[in-house]
Amino acid sequence: MKTLLLTLVVVTIVCLDLGYTLTCLNCPEMFCGKFQICRNGEKICFKKLHQRRPLSWRYIRGCADTCPVGKPYEMIECCSTDKCNR
């Protein structure tokens with residue numbers, strides 16, 4: 001009986017997500033379907049749009065610990081919920 005109880009406790013601990021991990025989209029296309037699980041300490045999802053030439057944008061998405069600072073010809077959006085950087 002003690003073995004069964006100990007086994008249940010171990011399985012419960014292994015299966016529970018004891019900490020919240022943020023999930024952000026991570027791909028260079030306009031319409032993104034790939035995502036990544038952020039590392040410990042990364043609590044921000046971001047989307048960076050970099051204008052390469054008129055009417056041509058490069059998309060960069062991912063996780064960050066703080067919201068990145070934009071450079072000229074860049075737009076940056078930051079958020080803090082799962083897959084919010086669409």
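Each residue, glycine too, has its Cβ placed from N, Cα and C.
In the three-state DSSP reading, Cys27 (mutagenesis position) counts as coil. Among the mutagenesis entries in Swiss-Prot is Cys27 to Ser, noted as: About 3-fold increase in inhibition potency toward both muscle (Torpedo) and neuronal (alpha-7/CHRNA7) nAChR; when associated with S-32.
Among the mutagenesis experiments that Swiss-Prot reports, Pro28 to Ala is described with the note: No change in inhibition potency toward both muscle (Torpedo) and neuronal (alpha-7/CHRNA7) nAChR.
Under mutagenesis, Swiss-Prot gives Cys32 to Ser with this note: About 3-fold increase in inhibition potency toward both muscle (Torpedo) and neuronal (alpha-7/CHRNA7) nAChR; when associated with S-27. Around the Cβ of Cys32 (mutagenesis position), 17 further Cβ atoms fall within 10 Å across all displayed protein chains.
A strand conformation is recorded for Arg52 (mutagenesis position) in the three-state DSSP classification. Annotation of the mutagenesis experiment Arg52 to Ala in Swiss-Prot: About 3.5-fold decrease in inhibition potency toward both muscle (Torpedo) and neuronal (alpha-7/CHRNA7) nAChR. About 4-fold decrease in inhibition potency toward muscle (Torpedo) nAChR and complete loss of inhibition potency toward neuronal (alpha-7/CHRNA7) nAChR; when associated with A-53.
The note that Swiss-Prot attaches to the published mutagenesis Pro54 to Ala is: Weak decrease in inhibition potency toward muscle (Torpedo) and neuronal (alpha-7/CHRNA7) nAChR. Cβ environment of Pro54 (mutagenesis position): no same-chain residue six or more positions apart lies under 8 Å away.
Mutagenesis annotation in Swiss-Prot: Trp57 to Ala, described as About 2.5-fold decrease in inhibition potency toward muscle (Torpedo) nAChR and no change in inhibition potency of neuronal (alpha-7/CHRNA7) nAChR; the structure shown retains the original residue. Following the DSSP three-state reduction, the secondary structure of Trp57 (mutagenesis position) is strand. Within 10 Å of the C-beta atom of Trp57 (mutagenesis position) sit 14 other C-beta atoms, taking all shown protein chains into account.
Swiss-Prot documents Arg58 to Ala as a published mutagenesis change and attaches the note Weak increase in inhibition potency toward both muscle (Torpedo) and neuronal (alpha-7/CHRNA7) nAChR.
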Between Cys27 (mutagenesis position) and Arg52 (mutagenesis position), what C-alpha distance do you get in Å? 17
Looking only at Cβ atoms, how many others are within 10 Å of the one on Cys27 (mutagenesis position)? 15
When you measure from the Cβ of Pro28 (mutagenesis position), which residues in the chain that are at least 6 apart have a Cβ under 8 Å away? Arg58, Tyr59, Ile60, Arg61
